[in-house]
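Working notes for the structure below.
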Amino acid sequence: MALHPQAGRPHRDGSEAQAEAAAQDLGRLPSPSKVGAAVCRIQGLGHRAARRPRRGIGTTSASRVPRPGALMPATRNRPRFIHCRGQPPRTRVSSKRSKRSRIHPCHTEVPGWTHEKQMGSSVKERLRPELSQLDQDADDLEEEEAARLPVTSPDGLLMEGDKQPSPGQGPFFYIGGTNGASIISNYCESKGWQRTQDSHCEDYKLKWCEIKCRDNYCSFREGQQLLFQLPNNKLLTTKIGLLSALREHARTLSKARMLPSTQTKVLKMEEFFPETYRLDIRDERQAFFALFDETQMWICKPTASNQGKGIFLIRSQEEAAALQAKTQSIEDDPIYRKMPFRAPQARVVQRYVQNPLLLDGKKFDVRSYMLIACAMPYMVFFGHGYARLTLSLYNPHSSDLSGHLTNQFMQKKSPLYTLLKESTVWTMEHLNRYINDKFRKTKGLPRDWVFTTFTKRMQQIMSHCFLAVKSKLECKLGYFDLIGCDFLIDENFKVWLLEMNANPALHTNCEVLKAVIPGVVIETLDLALETCQKSLHSQKMLPLLSQRRFVLLYNGETTDLWPRLASSRPLNRLPNPNPNPNPNANPHPHPHPNPHPHPNPHPNANPHPPRPTCEAASSALSSARAAISERPGARKSMPSRGAPVCTPRKSRLSDSSGSSIAESEPSLCSGSLEGSRDTAREPSLGPPEEEREEEQRSTSHRGS
């Protein structure tokens, strides 16, 4: 039997004669309020086929009552809910539009209804128009209600399953955690952005998380989004990571100083970093316990912790022997050797600075900031912070850690903190006035020592640390990071770097912090936005309109041959307003940004020379790599993790003359560090084996 000519278009079949005939055969309509087994009596198919589940039809409920006059299949027993295995194909469930859930199945043939027989069933011809009419009525009702409802979802959030926001929504931002959340939220909302609570949202403009998550970096859209914290910033922000980076950098610089053409004075690690040993390495552990004596005090710290957690002092042979026995027993335990994730966190022991400079008899340190505003090219800044004081007077023989550690987490444990918390934080201006009054004449210090010598020394140390890890950091356009750096001043006014912290504390629980922290956060976001946009559109970085209090430490635009983005995705670059048809019009374009532009002598010359392309960078790198390979015993460079595929960066290689290997540290007498060139060119050798093991054990942490 041939199929009905209208069967291929069920939604357009309106034959009343067929509908009346089908209604007589199907019988009465089932009551949706009753519960029972719905059995369709179809001639020629048998009871087994009639009992088959109706996949693709969905479930029936009391809230979905058939329209009057709609045709339904006859049932012998009471109707019941039909159990469907899995979700029907191409089924869309409407949500948040009314209390009635409507299911729109695709018009496919389902078992037990219309295709039990492959060809020529008279039942099929009668049932198709009625089922099609039900679908058409539901679609009409759906469109009518949708036309009366607003398009946007509540609170401006993405509805479940949507990948892109509806017109008029977004951009979105996400904040994970409470550290500085109010400041960041107010900043983003002032720009018209909408906050989302969905941590898995991929359509965001800014994501600021306290704890790093691998998924954030896997779904990151380079050049389109901003993401707080570099993926492997632990090279700077963990004790072992910073120690290993400084040691490797020192070895590289010592080899460079052996060359006759490199006589530049560089900063030595022992000049600013206290003597430190790793307890997770047997040789270093034995060396420490061999040199320990009770005349010196040491401090033991976990490698990836902050807020003073897990820190204790070592002052006697008994304490040193107990620590040695504990570490040795753990290392020899076969259970912990087979279960690395249960092994205790790696630790370092650091020589305690026993003669710190005191403010009114209290120990203090200085929190400053290193901002990596852009990673392609690197734009690194220094920012002033504040001084942190202890509540109690300094006593080197005291066992109370609150007198040795200055962070707010430790000071809050004191019962006097609520009354005296304002005295635990000083502004840099307050510190400068105090040192001018108390120590300028007695110590022979220059005027405003805090803002001259001390500030330049902090900038020099930060630059040294950044250059030690620059070739290993994972960089993508849109990554940015704010790192808290803690400095200590001893009574001889020597500056020591204690540690660097990821996700620095941004709380504002006292007046000084209320005056300092918001400015740091706002300028951080401003610089991250501006540098990202300028890099994306191939514009000169300098001058930066959003730069106010931060000082530029490193400008990768003038020192690195850096590629734009991966060649797999082109960028939307700004058109050149002044094309240069004559290739000889400007034969010597200067690639360095000039904050004081001069008139262009050639009207057709391009005032903004193009940046080095991937091909030009590859050519320069090939010649440099060939020169290196000719030297006896030269090591071949390894590709950097996270670097784009198109070309490696020249900053990881040294030229044939060797002049670029010498590190150019900012001088203490220099007036500005802007545009300081990075001439340290060492191959990226990757982290050592013990550092890779520590990477698996280290975990993210909250602000300190």
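Just so you know, glycine gets a Cβ as well, placed from its N, Cα and C.
Residues or ranges marked as domain 'TTL' by Swiss-Prot on the basis of sequence analysis: 169-540.
The annotation ATP binding site is assigned in Swiss-Prot to LYS301, GLN307, GLY308, GLN350, ARG351, TYR352, VAL353, LYS363, PHE364, ASP365, THR406, ASN407. Same-chain residues at least 6 positions away in sequence with a Cβ under 8 Å from that of THR406 (ATP binding site) are, in sequence order, LYS363, PHE364, ASP365, ARG388, LEU389, THR390, THR424.
In the three-state DSSP assignment, the secondary structure recorded for ASP486 (Mg(2+) 1 binding site) is strand. The Mg(2+) 1 binding site annotation in Swiss-Prot covers ASP486, GLU499 and is backed by similarity to another entry.
One entry in Swiss-Prot concerns the mutagenesis experiment GLU499 to Val. Its note says: Loss of NAP1 polyglycylase activity. DSSP assigns GLU499 (mutagenesis position) to a strand in the three-state reduction.
According to Swiss-Prot, the Mg(2+) 2 binding site annotation covers GLU499, ASN501.
Across all of the domain 'TTL' (169-540), the predicted model scores a mean pLDDT of 92. Around the Cβ of VAL353 (ATP binding site), the same chain contributes PRO274, LEU488, ASP490, TRP496, each under 8 angstroms and 6 or more positions distant in sequence. In terms of C-alpha distance, the listed recorded positions ASP486, GLU499, ASN501 place GLU499 closest to ARG351 (ATP binding site). In this entry, ATP is bound by LYS301, GLN307, GLY308, GLN350, ARG351, TYR352, VAL353, LYS363, PHE364, ASP365, THR406, ASN407, whose most widely separated C-alpha atoms sit 19 angstrom apart. Secondary structure at VAL353 (ATP binding site), as computed by DSSP, is coil.
According to its DSSP assignment, THR406 (ATP binding site) is coil. On its own chain, ASP486 (Mg(2+) 1 binding site) has ASP365, VAL366, ARG367, LEU497, LEU498, GLU499, MET500, ASN501 as residues at least 6 apart in sequence with a Cβ closer than 8 Å to its own Cβ. Looking only at other Cβ atoms within 10 Å, the busiest spot among the binding-site residues LYS301, ARG351 turns out to be LYS301. Within the same chain, residues at least 6 positions away in sequence whose Cβ sits under 8 Å from that of GLY308 (ATP binding site) are LEU401, LEU405, ASN407, PHE409, MET410.
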